[in-house]
Amino acid sequence: GCCSLPPCAANNPDYC
């Protein structure tokens, strides 16, 4: 998922 991918997690702090 997004939160396991560092760039995605970094871009979605509220979600992750």
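Cβ coordinates come from backbone N, Cα and C, glycine included.
Note: L5 (mutagenesis position) has no non-local neighbours, i.e. no same-chain residues 6+ apart with C-beta under 8 A of its own C-beta. Experimental mutagenesis is annotated in Swiss-Prot for L5 to R, with the remark: In PnIA(L5R-A10L); 25-fold increase in inhibitory potency on alpha-7/CHRNA7 and small increase in inhibitory potency on alpha-3-beta-2/CHRNA3-CHRNB2; when associated with L-10.
Residues within less than 8 Å, Cβ to Cβ, of A10 (mutagenesis position) and separated from it by at least 6 positions along the same chain comprise none. Experimental mutagenesis is annotated in Swiss-Prot for A10 to L, with the remark: Selectivity change from alpha-3-beta-2/CHRNA3-CHRNB2 to alpha-7/CHRNA7. 20-fold increase in inhibitory potency on alpha-7/CHRNA7, 7-10-fold decrease in inhibitory potency on alpha-3-beta-2/CHRNA3-CHRNB2, and no change in inhibitory potency on alpha-4-beta-2/CHRNA4-CHRNB2 nAChRs.
Quoting Swiss-Prot on the mutagenesis of A10 to L: In PnIA(L5R-A10L); 25-fold increase in inhibitory potency on alpha-7/CHRNA7 and small increase in inhibitory potency on alpha-3-beta-2/CHRNA3-CHRNB2; when associated with R-5. Taken residue by residue with DSSP, A10 (mutagenesis position) is part of a helix.
A mutagenesis experiment is reported in Swiss-Prot for this position, N11 to S, and the note states: 7-fold decrease in inhibitory potency on alpha-7/CHRNA7 and 25-fold decrease in inhibitory potency on alpha-3-beta-2/CHRNA3-CHRNB2 nAChRs. When Cβ atoms from all protein chains are considered, those within 10 Å of N11 (mutagenesis position) total 11, not counting its own.
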